[in-house]
Amino acid sequence: MALLGNFLCCLLVAWLCGPGLGVPLAPADRAPAVGQFWHVTDLHLDPTYHITDDRTKVCASSKGANASNPGPFGDVLCDSPYQLILSAFDFIKNSGQEASFMIWTGDSPPHVPVPELSTGTVIKVITNMTMTVQNLFPNLQVFPALGNHDYWPQDQLPIVTSKVYSAVADLWKPWLGEEAISTLKKGGFYSQKVASNPGLRIISLNTNLYYGPNIMTLNKTDPANQFEWLENTLNSSLWNKEKVYIIAHVPVGYLPYATDTPAIRQYYNEKLLDIFRRYSSVIAGQFYGHTHRDSLMVLSDKNGNPLNSVFVAPAVTPVKGVLQKETNNPGVRLFQYKPGDYTLLDMVQYYLNLTEANLKGESNWTLEYVLTQAYSVADLQPKSLYALVQQFATKDSKQFLKYYHYYFVSYDSSATCDQHCKTLQVCAIMNLDSMSYDDCLKQHL
């Protein structure tokens, strides 16, 4: 199946016959003192997706495997059809929620073998997704971050300018200023003040430079000088009394589903955490994607005192490997913050029950949970989340059972997490550096 032949089809999906939307369930009568922004991630468009009798030909992203139960909004062995992505953005547009901006943390192309893509195709996919967002939200400032699949070959994002960096810099000009465009072209990262919130700066990092499979950065102590740039930018924000939200694709810390596996190379992880700790008074939140799951982390200092709240958002794509039992329902989320100091107050997670949507032929995006209500916490501050995770660690914790259900975006209510699984989850949430993480594993495994 040729990927290139399907892009116009995606872009020309009739806007007039968009999917049906459910009524948003988030509280509508908010005080005007609360600001809001959306977070979407891991769209992973598969333009080849189509319903056909031959289940091996439904989508390129199944890599020849039989799609399990394909419908108009996708299949768990396939990346997102355009109709699924459009339904997510249509829901956001028609949700009735007022938002100041949106963050979009990368990965637009599908999971397909390297020979099935090219630099040109990757740029076309990112263009498609960017145009979709700009057409639906012409007046909303959007802050993108590049993902490891937003390049060809995948994962190999370079430390110098490239066709992809130049292309996205041009595509994202409506949202970014000249200085941001300049650093984006050079290294795939940038910082930008939020137009509607002048005291808030978004720092969009290219953490793909630190990703294990990226051979372009092997043995480089500061790829693209991003560490030096980050420290200078945070120091400037400190002096200018700005607050900062960090966004990126690949998160810091350890993967919660694997033993002793940092999401990025250990040296880079320790270096980033050191910078984040030193500027924790400036950083008001960190937001990532990449894992396709809903998880959180709390960055603490060397003495275990909580400093920063870290959120990893679930994907829009529902794709999983043939041998994987669990996957995620598609999800998007809304954060609430306090204007002025940009303290994070709450998070509202929405999702699409993919099985139900395919059966009914319409997308009923609905509320999954409101974080403070689900866990009975006051806000999203590091101390509040740290106390919550201490509850997760207790034996037979109902709070953790709830967390693990939401981890898969309510995909499978029968999913269980044994003691080993729980230890990996809790250690990853509370311990982002190698020393504290290893100590946690030794203590509990």
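Indices start at 1 and increase along the chain as displayed.
Backbone N, Cα and C define each Cβ position, glycine as well.
In this structure the noted substitutions are not present, so the sites keep their original residues.
These features come from Swiss-Prot:
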type: BINDING; residues: D42, H44, D107, H292; note: Zn(2+) 1 binding site
type: BINDING; residues: D107, N148, H249, H290; note: Zn(2+) 2 binding site
type: BINDING; residues: H111, N148, H149, Y257; note: ATP binding site
type: MUTAGEN; residues: H111 to A or Q; note: Abolishes enzyme activity
type: MUTAGEN; residues: H149 to A; note: Abolishes enzyme activity
type: MUTAGEN; residues: H149 to Q; note: Nearly abolishes enzyme activity
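Annotated features taken from Swiss-Prot, shown on the structure.
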residue	record	Cβ within 10 Å
D42	Zn(2+) 1 binding site	27
H44	Zn(2+) 1 binding site	27
D107	Zn(2+) 1 binding site	32
H111	mutagenesis position	19
N148	Zn(2+) 2 binding site	22
H149	mutagenesis position	26
H249	Zn(2+) 2 binding site	27
Y257	ATP binding site	16
H290	Zn(2+) 2 binding site	26
H292	Zn(2+) 1 binding site	24
Cα-Cα distance linking H44 (Zn(2+) 1 binding site) and N148 (Zn(2+) 2 binding site), given in Å to the nearest integer: 11
Nearest of the binding-site residues (D42, Y257, H292) to H149 (mutagenesis position) - Cα to Cα: D42
CB-centroid shell, 8 A cutoff, Zn(2+) 2 site D107, N148, H249, H290, site residues removed: T41, D42, T105, G106, L146, G147, H149, D150, N208, V250, G289
Rounded to the nearest Å - Cα separation of H292 (Zn(2+) 1 binding site) and H249 (Zn(2+) 2 binding site): 11
Rounded Cα-Cα span from H249 (Zn(2+) 2 binding site) to Y257 (ATP binding site), Å: 18
Length of the line joining the Cα atoms of H290 (Zn(2+) 2 binding site) and H44 (Zn(2+) 1 binding site), in Å: 11
